[in-house]
Amino acid sequence: MSWWWKRSIGAGKNLPNQNKENGVCKSYKSVALVVGVTGIVGSSLAEVLKLPDTPGGPWKVYGVARRPCPVWLAKKPVEYIQCDVSDNQETISKLSPLKDITHIFYVSWIGSEDCQTNATMFKNILNSVIPNASNLQHVCLQTGIKHYFGIFEEGSKVVPHDSPFTEDLPRLNVPNFYHDLEDILYEETGKNNLTWSVHRPALVFGFSPCSMMNIVSTLCVYATICKHENKALVYPGSKNSWNCYADAVDADLVAEHEIWAAVDPKAKNQVLNCNNGDVFKWKHIWKKLAEEFGIEMVGYVEGKEQVSLAELMKDKDQVWDEIVKKNNLVPTKLKEIAAFWFADIAFCSENLISSMNKSKELGFLGFRNSMKSFVSCIDKMRDYRFIP
């Protein structure tokens, strides 16, 4: 089955209407519940699960998110359910009737990184689905490589593991809601005879204007504002981050990785890293970003005072409103479509490389070219009219 995982970038971009023939709906082999479907990986799952050659398919897909269904997601073949999963009664009311679910893909979190709230959200999902979906087989939990260096709120108080990160490294002795989610997963799947998988993606390159940590969207907005104001694209990060190697993962590849673990017996009950299988440097990404927007690039300058991207963009709300109106873009607010604080963290980080050896040894051979993935995400932002 490993041939399927070698697909090209953007494979889910143009979905055929593969689930209908002569107006009659096909039967489904598997039914997915994607929690966090408007997020960066959730939206990719919504596309990749519906491809005609996706293993385990044909798939029916329920998509859950807190906000109303956005226009760009409404065009996807997903049964959308607006639900605040932090509310137990609302979650039970809306999800317990879904008795045909076979696989849960949990790719959601709350931005405060609060352990109790994130744990409650996950528990509410499992408590609503497991007792009612008699055909449930697998629960996929997505966390991330913060498992190896701590959550953002702990900052410099944490001594991270040495990279490259491998899945067998012990938990750091600091609060991390990933630990709470894993413990809940192990307990609930164990007592209900379900299989599970935990996925730890690297920095994700993908499309979703609703994501709290979308580096590509953030950089696209920054570059768009620079072009609008006829300013150079200045790198706001550290010297080390400018020069060191980094890794990332295409959101579609994360989706493929999670589907693989959900259907391939070799990958069941495993903790798995996920990245593109190559490395890049921000200095090269920065050059490509400037080229894509047709603006001058200014990289790291030795001795120059470093100004954070959040500081550079703090008064640009009205500028962004002008850009949206001038170019007839999908209406968005700056705080919705860009996370400058997150870019600042990425541009001050170094040596956060994870190993894909375990997944390869188990049979997952998927990969992406990180530079091409980055450009593809820019193209998608333009296709959906979020940037000019």
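Heads up, the Cβ atoms here are built off N, Cα and C, so glycines get one too.
Residues as originally present; substitutions not included.
Model, not experiment: these values are computed from the prediction.
In this view, LYS146 (mutagenesis position) is surrounded by 19 other Cβ atoms within 10 Å of its Cβ, with every protein chain counted. Sequence annotations record features per position, and here Swiss-Prot assigns active site to LYS146 (among others).
For the recorded site, TYR178 (mutagenesis position), the DSSP three-state label reads helix. Remark: TYR178 (mutagenesis position) has THR143, GLY144, LYS146, HIS147, ILE151 as non-local neighbours, by Cβ distance under 8 Å and separation of at least 6 in sequence. Per Swiss-Prot, the feature active site maps to TYR178 (among others).
Summarising the annotation, Swiss-Prot assigns NADP(+) binding site to 38-40, 66-67, 84-85, 108-109, GLN142, TYR178, VAL204, 211-213 and lists experimental evidence as the type of evidence.
Look at Swiss-Prot and you will find LYS146, TYR178, SER349 tagged as substrate binding site, backed by experimental evidence. When secondary structure is read from DSSP and collapsed to three states, SER349 (mutagenesis position) falls in the coil class. Residue environment of SER349 (mutagenesis position) contains 18 other Cβ atoms, counted within 10 Å of its Cβ in all protein chains.
Looking at Swiss-Prot, you'll find the mutagenesis LYS146 to Ala noted as follows: Reduces enzymatic activity 6-fold. The secondary structure of LYS146 (mutagenesis position), as reduced to three states from DSSP, is helical.
Here Swiss-Prot notes a mutagenesis experiment, PHE149 to Met, with the remark: Slightly reduces enzymatic activity. Long-range Cβ neighbours of PHE149 (mutagenesis position) (same chain, at least 6 residues apart, Cβ-Cβ under 8 Å): VAL158, PRO160, HIS161, LEU172, LEU352.
TYR178 to Ala or Phe appears in Swiss-Prot as a published mutagenesis result, with the remark: Abolishes enzymatic activity.
For the mutagenesis experiment PHE342 to Ala, the note given by Swiss-Prot reads: Abolishes enzymatic activity. Within 10 Å of the C-beta of PHE342 (mutagenesis position) there are 19 other C-beta atoms, taking all protein chains into account.
Among the mutagenesis results in Swiss-Prot, ALA346 to Ile has the note: No effect on enzymatic activity. The residue drawn here is the original one. Long-range neighbours of ALA346 (mutagenesis position) (same chain, six or more residues apart, CB within less than 8 Å of its CB): LEU203, ILE215, GLY237, SER241.
One mutagenesis experiment named in Swiss-Prot is SER349 to Phe, and its note says No effect on enzymatic activity.
The two recorded residues, THR38 (NADP(+) binding site) and PHE342 (mutagenesis position), have Cα atoms 18 Å apart. Taking only the Cα positions, the spacing between ILE40 (NADP(+) binding site) and SER349 (mutagenesis position) is 21 angstrom.
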